[in-house]
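Undergrad: Mind having a look at this structure? Questions to follow.
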Amino acid sequence: MEIKNGLCTQKYTKVYAEDKEKWKFNAPHHFIVGKADCEDEYIEPIEYVNFQEGPIKEYGINGVNNEDLILMVITRLQAFQDSPYKCRENAMAITKLQECLMWLGKRTLDREVKGIEGTSEI
């Protein structure tokens with residue numbers, strides 16, 4: 001299925017994920033970034049992104065996690081900030097992405113305190 005968001009342009013690329021009925025653990029795990037000028041049934045992949053499927057303690061490490069991708073984007077934007085391409089918008093995006101990491105880290109810490117981090121327990 002194609003992933004759409006009103007805040008993202010799809011002028012050059014489109015993002016796809018498996019259909020909802022194929023989701024495991026309540027979320028999509030497999031994404032394709034494809035060229036926007038292709039028909040949906042003929043996606044020309046640029047890159048594949050596979051997220052962790054299931055808790056690590058139960059399934060081992062089998063994909064990237066949210067924090068990995070956020071860290072990549074922060075690193076990329078920070079490199080632009082250290083160049084002539086520095087701008088307010090990049091600085092704001094970095095701040096918000098760092099905030100994302102903080103909240104995801106808090107979720108992890110809360111689960112560690114409960115003794116359920118890395119498991120499917122709620």
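All positions are counted from 1 along the displayed chain.
Backbone N, Cα and C define each Cβ position, glycine as well.
None of the substitutions listed is reflected here, since the structure keeps the original residues.
One mutagenesis experiment named in Swiss-Prot is His29 to Asp, and its note says No longer binds 2'cADPR, partial loss of anti-phage defense activity. Annotated 3'cADPR binding site per Swiss-Prot: Gln52, Gly54, Arg76, Phe80, Tyr85, Asn90, Arg107, Arg111, Gly118, in sequence order. Quoted from Swiss-Prot, the note on mutagenesis experiment Arg76 to Ala or Glu is: No longer binds 2'cADPR, complete loss of anti-phage defense activity. For the mutagenesis of Phe80 to Ala, Swiss-Prot gives this note: No longer binds 2'cADPR, no change in anti-phage defense activity. The structure shown keeps the original residue. For the mutagenesis experiment Asn90 to Glu, the note given by Swiss-Prot reads: No longer binds 2'cADPR, complete loss of anti-phage activity. In Swiss-Prot, a mutagenesis experiment is listed as Asn90 to Ala, annotated with the note No longer binds 2'cADPR, partial loss of anti-phage defense activity. Listed in Swiss-Prot is the mutagenesis experiment Arg107 to Ala, annotated as follows: No longer binds 2'cADPR, complete loss of anti-phage activity. The note that Swiss-Prot attaches to the published mutagenesis Arg111 to Ala or Glu is: No longer binds 2'cADPR, complete loss of anti-phage activity.
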Undergrad: For the C-alpha pair, I'd like the distance in angstrom between Asn90 (mutagenesis position) and Gln52 (3'cADPR binding site), rounded off.
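TA: Between the alpha carbons of Asn90 (mutagenesis position) and Gln52 (3'cADPR binding site) there are 28 Å.
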Undergrad: Would you mind listing, in sequence order, the residues at least six apart from Arg111 (mutagenesis position) in the same chain with a Cβ closer than 8 Å to its Cβ?
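TA: Sequence-distant Cβ neighbours: Glu117, Gly118.
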Undergrad: From the Cα of Phe80 (mutagenesis position) across to the Cα of Gln52 (3'cADPR binding site), what is the distance in angstrom?
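TA: The separation of the Cα atoms works out to 29 Å.
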Undergrad: Can you give me the same-chain residues 6 or more apart in sequence from His29 (mutagenesis position) with a CB-CB distance under 8 Å?
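TA: Once residues fewer than 6 apart are set aside, His29 (mutagenesis position) is near Glu18, Trp23, Asn50, Phe51, Gln52, Glu53, Gly63.
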Undergrad: Fill in the CA-CA distance, Phe80 (mutagenesis position) to Arg107 (mutagenesis position), as an integer in Å.
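TA: Phe80 (mutagenesis position) to Arg107 (mutagenesis position), Cα-Cα distance: 30 Å.
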Undergrad: So for Gly118 (3'cADPR binding site), how many other CB atoms are inside 10 Å of its CB?
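TA: Cβ-Cβ neighbours of Gly118 (3'cADPR binding site) within 10 Å number 13.
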Undergrad: State the Cα to Cα distance, in Å, between Arg76 (mutagenesis position) and Tyr85 (3'cADPR binding site), rounded to an integer.
TA: 12
Undergrad: Check Gln52 (3'cADPR binding site) against DSSP and tell me helix, strand or coil, would you?
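TA: The three-state answer is coil.
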Undergrad: Compare all C-alpha positions of Gln52, Gly54, Arg76, Phe80, Tyr85, Asn90, Arg107, Arg111, Gly118, the record's 3'cADPR binders, and send over the largest distance in angstrom.
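TA: This binding site's residues have a maximal Cα-Cα distance of 39 Å.
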Undergrad: Cα distance, Tyr85 (3'cADPR binding site) to Arg107 (mutagenesis position), nearest Å?
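TA: For Arg107 (mutagenesis position) versus Tyr85 (3'cADPR binding site), the Cα atoms are 34 Å apart.
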